[in-house]
Amino acid sequence: MTTETRSLYSQLPAIDRLLRDSSFLSLRDTYGHTRVVELLRQMLDEAREVIRGSQTLPAWCENWAQEVDARLTKEAQSALRPVINLTGTVLHTNLGRALQAEAAVEAVAQAMRSPVTLEYDLDDAGRGHRDRALAQLLCRITGAEDACIVNNNAAAVLLMLAATASGKEVVVSRGELVEIGGAFRIPDVMRQAGCTLHEVGTTNRTHANDYRQAVNENTALLMKVHTSNYSIQGFTKAIDEAELVALGKELDVPVVTDLGSGSLVDLSQYGLPKEPMPQELIAAGVSLVSFSGDKLLGGPQAGIIVGKKEMIARLQSHPLKRALRADKMTLAALEATLRLYLHPEALSEKLPTLRLLTRSAEVIQIQAQRLQAPLAAHYGAEFAVQVMPCLSQIGSGSLPVDRLPSAALTFTPHDGRGSHLESLAARWRELPVPVIGRIYDGRLWLDLRCLEDEQRFLEMLLK
């Protein structure tokens, strides 16, 4: 060991001496004596490793208390941190999809603080059914005979197939064999449910006769899968649910549909592209329709199945239903969200998802212009801060080819170096409330479609 190395080792403080320092008293009160000591031992090991490797002391050795505080503060942060979503994707899967309405937040808080009538019937003091209240709401909204709720739409599809078609064939168009995030593929789900997939048609064209020829004595279902996360365009042919239901009645085979994102209102009335609605498919005679709670519906993560009473009864009695059932917080949030749909005139104001999707480009443009000046003053030495038009997307596999005109604040480095954009984006991710944008075409873009709290936004970026 060299003299220089020995000198560096000698500069490392003893743990008991550090703990006697007044700056560590509050740290021990906040994080506990044991955790502070554990971290100091870890940091001493790190410092010795740096000395061995580079013959220097880590920079943080100048202020041990400050480094311990920084590390423990970061460690204590929740894994689910609030962020400001300026990615341009409204229903961002990685950021939790739909924001909940205030009514849903209040309902969840109440369900967490107090015992609730989850499976208790107040009329006869007997055991109730956890889906009953929501089933009544869903039937009122969609016109279905009954409903079933599980923890997400993937679970809904799995339960729907396992309870009604296990050991039998399910006929699906080849152009509808979708894969969603996480490599969740319809063929794989069918295998897991114990079904045999019977593909018909081609990728771009499937006719009624393709389904007819596929039906045999082992056919359990005719299935439609809404291709919500991609679009096949050009020379195409697909039959709709009404035509498939007519064929199913002729052949005595029920029709089920995985609708995916599942909007409960006609989005075209808000100037958005129209998505098929569960109530339309129920009216067409589809036996079961599944859809998500946390996409266009704007509620919590949930899988919702509506349809014919006898079919829903098979789902409710299947062993998988208990494994996949939703908890009381999910049910509370979903009920509160569904009740908003009973008053459609106020929906775009009270439902955050719809409110954000329907913000006009003009309003967002004015907001961007208002925020440009303070940000340009703060970042102008390194970046050109501009207001630019952009296109938002709905996200979570909803309306994949449709974009929403929006406006963004863009940051372009004066020296043109992309590394400066990466550094800026990284700095913003380290803020107490991280600001998440996207880097594209030599700029860092902050799409303001989802920005409602301007004060918090400026507090973060002007730090």
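Backbone N, Cα and C atoms are what each Cβ position is placed from, and that goes for glycine too.
So, quick note: what you're seeing has the original residues, none of the substitutions.
What Swiss-Prot says about this one:
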type	residues	note
MUTAGEN	Lys224 to Asn	Still binds PLP
MUTAGEN	Lys295 to Asn	Loss of activity and PLP binding
MUTAGEN	Lys328 to Asn	Loss of PLP binding
Query raised in the report: Other than its own, how many Cβ atoms are within 10 Å of the Cβ belonging to Lys224 (mutagenesis position)?
Result: 23
Query - Site with most surrounding Cβ atoms, counting all protein chains shown within 10 Å, from the mutagenesis positions Lys295, Lys328 - result: Lys295
Report summary line: Here the Cα-Cα span from Lys295 (mutagenesis position) to Lys224 (mutagenesis position), rounded to a whole number of angstrom, reaches 19
Report summary line: Lys224 (mutagenesis position) sits from Lys328 (mutagenesis position) (Cα to Cα, rounded, in Å) at a distance of 31
Requested in this report: Can you see whether DSSP assigns Lys295 (mutagenesis position) to helix, strand or coil?
Outcome: coil
